[in-house]
Amino acid sequence: MSKATYKERAATHPSPVAAKLFNIMHEKQTNLCASLDVRTTKELLELVEALGPKICLLKTHVDILTDFSMEGTVKPLKALSAKYNFLLFEDRKFADIGNTVKLQYSAGVYRIAEWADITNAHGVVGPGIVSGLKQAAEEVTKEPRGLLMLAELSCKGSLATGEYTKGTVDIAKSDKDFVIGFIAQRDMGGRDEGYDWLIMTPGVGLDDKGDALGQQYRTVDDVVSTGSDIIIVGRGLFAKGRDAKVEGERYRKAGWEAYLRRCGQQN
């Protein structure tokens with residue numbers, strides 16, 4: 001588990017995307033990623049307007065939106081990301097052969113590679129998924145892109161454990177510049193081999209313990225103390241009538257204080 005500061009890690013990271021993200025985290029004093037699964041662009045943009053100042057990263061599932069368009073959804077999202085200084089992460093969870101994911105990432109309705117700074121993929125199909133996605137990014141844009149591998153999940157009964165997790169970590173080692181880290185519940189090591197992987201952890205909640213569909217929540221302190229660099233919070237920010245601005249600051253503060261404790265800068 002890294003005890004270096006985000007600023008220190010930004011200065012030495014081989015990935016431009018990861019370095020930019022670490023710098024944003026340092027400058028805004030936040031390690032909060034907002035996961036906003038809503039059905040309309042209007043709802044999405046309203047929540048982003050409220051949460052933008054508190055987050056380092058926005059995680060989307062644009063295939064949930066009933067009215068998605070590049071002009072009506074992506075353009076204003078990119079404007080908000082510039083206004084409030086956060087990156088965009090499309091939680092696509094690619095899981096197919098290299099040529100197929102290359103097309104899914106670059107083409108179709110969503111053209112993810114054009115606008116999302118970060119996306120993610122399962123390791124189930126092997127290292128070809130990394131090379132396919134990287135090729136797509138290089139062909140579509142000159143902007144740097146980053147990939148997260150799904151090493152562990154937060155849902156009850158997940159099969160992403162043990163040898164599967166180990167195999168996914170091995171796949172991540174195939175490309176130090178493009179693969180920037182993992183969706184995981186804990187530190188994934190690698191520093192002794194020269195890797196500085198970002199760990200992003202979903203299933204973080206200060207109030208709820210889970211839901212009826214198998215989601216299991218862990219506290220902010222728990223995930224950060226076991227190696228998470230970025231806490232991913234969804235319904236805890238806006239569901240059940242919650243005030244997104246209030247909850248955004250609450251989670252930002254909790255995440256930042258947990259990070260300072262991990263780095264030895266706060267008791």
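The backbone N, Cα and C atoms fix where each Cβ goes, and this holds for glycine too.
Record features, source Swiss-Prot:
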ACT_SITE  Lys93  active site, proton donor
BINDING   Asp37, 59-61, 91-100, Tyr217, Arg235  substrate binding site
MUTAGEN   Lys59 to Ala  Reduces kcat 100-fold. Reduces substrate affinity 900-fold
MUTAGEN   Asp91 to Ala  Reduces activity over 100000-fold
MUTAGEN   Lys93 to Ala  Reduces activity over 100000-fold
MUTAGEN   Asp96 to Ala  Reduces kcat over 100000-fold. Reduces substrate affinity 11-fold
MUTAGEN   Gln215 to Ala  No effect
VARIANT   Ala160 to Ser  In strain: +D4
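Among the mutagenesis positions Asp91, Lys93, Gln215, the ones whose Cα sits within 10 Å of the Cα of Thr60 (substrate binding site) are Asp91. Mapped onto three states, the DSSP output places Thr60 (substrate binding site) in strand. Cα separation, Ile97 (substrate binding site) to Asp91 (mutagenesis position), rounded: 18 Å.
For Asp96 (mutagenesis position), the nearest neighbour among the recorded positions Asp37, Lys59, Ala160, Gln215, Tyr217, judged by Cα separation, is Ala160. Annotation note: Asp91 (mutagenesis position) sits in a strand segment as assigned by DSSP.
For the recorded positions given as Thr60, Asn99, Gln215, the lowest number of other CB atoms within 10 Å of the residue's CB is seen at Asn99. Using Cα positions, the member of the recorded positions Lys59, Asp91, Lys93, Ala160 nearest to Asn99 (substrate binding site) is identified as Lys93. The recorded positions shown are Lys59, Ala160, Gln215; of these, the one with its CA atom nearest the CA of Ala95 (substrate binding site) is Ala160.
The Cβ neighbour count for Asp96 (mutagenesis position), using a 10 Å radius over every protein chain in view, is 17. Counting only same-chain residues at least 6 apart in sequence, those with a Cβ under 8 Å from the Cβ of Lys93 (mutagenesis position) are Asn120, Ala121, His122, Leu150. Fewest Cβ neighbours within 10 Å among the recorded positions Ala95, Ile97, Ala160: this applies to Ile97. Of all the recorded positions given, namely Asp37, Asp91, Ala160, Gln215, Tyr217, those whose Cα is no farther than the 10 Å limit from the Cα of Lys59 (mutagenesis position) are Asp37, Asp91.
A C-beta separation below 8 Å, combined with a sequence spacing of at least six in one chain, links Asp91 (mutagenesis position) to Ser35, Lys59, Thr60, His61, Thr119, Asn120. Considering other CB atoms within 10 Å as the measure, the emptiest surroundings among the binding-site residues Asp37, Tyr217 are those of Asp37.
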